[in-house]
Amino acid sequence: MASGSGFLGQISSMEEADFAEKDPSGRYIRYDDVLGRGAFKTVYKAFDEVDGIEVAWNLVSIEDVMQMPGQLERLYSEVHLLKALKHENIIKLFYSWVDEKNKTINMITELFTSGSLRVYRKKHRKVDPKAIKNWARQILKGLNYLHSQNPPVIHRDLKCDNIFVNGNTGEVKIGDLGLATVLQQPTARSVIGTPEFMAPELYEEEYNELVDIYSFGMCMLEMVTCEYPYNECRNQAQIYKKVTSNIKPQSLGKVDDPQVRQFIEKCLLPASSRPTALELSKDPFLARDGGKDSALLASSSTSSKYVRPPQLEHLPMDVDHNENKSVSSNEDYPWSQTIELQRIAENKEFRLRGERSDDVTASMVLRIADPSGKCRIVHFAFYLESDTATAIAEEMVEELHLTSQEVVVIADMIDDFIMQLLSDRTSSHHNQNSPRLTHEDHEAANQQTVNSKDEEAAGQSMKSDISADYYFPYSANDGNAAMEAGRDAESMSSYLDSCSMMSTIYNLSISDNDYPEDLKTELNLIESQFNQSFQDLLKLKEDAIENAKRKWITKKQKAVNIS
């Protein structure tokens, strides 16, 4: 007996040496195996010692989140929704906590080793129609559950990248609820999502849960054709123009089976005629005998190819809602730190922020704000081997109706960004005793004109990998200075709003008088836990601000002493 205990003790010691971290409850252990990375989040493989299952450990840096407006709100929205929503086709959140010492937010979620449905479909091109119908039924079950909440929950960013697969069982679950919203009014108003999957009414800022049905239709189109919707468009503005003009993606014409095409087109109908998730789940197409569909994927599985640029595979609950933006590991690209530039021109503020994604791509976000209260945010990719700053800027102006002076400003900012990016890369390589960039490399960067190998390659590179374009009013009473004022405070207050939003899900379901005692106790416990988490975060934020002020004062004093 004693020898057995000693043996188990040796195993325990070996296991403890293998893991990197343990959660406060002592139930979950994190390994150093990285499953995926986002702009401010890293997903690690972890293990649940109680149930004996592998899980995903989502680690978010608070300092990084604070630097990205709106992301804290999205993160807390996702945490609250996942805690409140329980369904077999919605990804599970097991546990979450704030680590004050390391200044991180941690979430333990289900692990899907097969990755997203998009990656899974790309890997397995020859898929029987039965499988696609099975995926569709599961997605619709998840959507019906979200939309049946009181008030309804709208995902707003449904796409194959945000649907995850268990390849061993064929199980499919909806994830990435960071952009989801609780519909407390008849229609929602904010414009947000991924352009290729956004319903026309989303741009009009008057929509309801049926926008998710439109996105589901685009998911079906991608599953059937193995092509990203609107891949014929070269930038987000062209997608916007087609969607708002009710022009369907060219890939829809590649769907040969009339019943499949009819089913997809039902999802893309105007909102007033669009069926609900429950109605679609009862559609005869999903009940058809799979044996009759042998030719459904014949053309797409053999000839179609994904035309999107290579991307990092986003694992479950990647809160970096770009969705399509690839963010590489700093270990692979040590020069990939974020660069931000600012210009004031024609009484407008231009902000360009981005980072290098890989050897040939940089991901950028351009924000243009004017005193009238209108703000435009455009996400795009710059392909270093073929794109030019002027060409990218002119494309934006052509579709977004900007002035010629704004073309110059945007092109100049992109030029400066690329120069700084290449300069940072040179420094990084030098520090690691790697070869420096040659003189010719710098000349190419200065000119920002690199001829593509052929016309087809140029066309391919110009298909910018764009995640979203937002148009929304902001408070601009004091001009440019007001644009940034109170942004952090708004993020924190929006967290409190999200708390109250989730409370209404329960409050509108049953009245206070109908609460059983055990439910009251559980709800009070949840309320106190999240209030404490908020206080912890607020304290961390205040500490970070004080540290920044102290560093600035110290730096200023040193400069005075030297002079």
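Just so it is clear, glycine is given a Cβ too, placed from its N, Cα and C backbone atoms.
Marked as domain 'Protein kinase' by Swiss-Prot on the basis of sequence analysis: 29-286. What Swiss-Prot says about the mutagenesis result for Lys41 to Met is this: Loss of autophosphorylation. Swiss-Prot lists Thr109, Glu110, Leu111, Phe112, Lys159 with the feature ATP binding site. Looking at Swiss-Prot, you'll find the mutagenesis Asp157 to Ala noted as follows: Loss of autophosphorylation. Look at Swiss-Prot and you will find Asp176 tagged as active site, proton acceptor.
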Separation of alpha carbons, Asp176 (active site, proton acceptor) and Lys159 (ATP binding site) (Å): 10
Helix, strand or coil at Glu110 (ATP binding site) [DSSP, three-state]: coil
Count of other CB atoms lying within 10 Å of the CB belonging to Asp176 (active site, proton acceptor): 26
Of the recorded positions listed as Lys41, Asp157, Asp176, the one whose CA lies nearest the CA of Glu110 (ATP binding site): Asp176
Thr109, Phe112, Asp176 filtered to the recorded positions whose C-alpha is within 10 Å of Asp157 (mutagenesis position): Asp176
Sparsest-packed of the listed recorded positions (Glu110, Asp157) - C-beta count within 10 angstroms: Glu110
Per-region confidence, the domain 'Protein kinase' (29-286) (mean pLDDT, whole number): 86
Distance from Lys41 (mutagenesis position) back to Leu111 (ATP binding site), taken between C-alpha atoms, in Å: 16
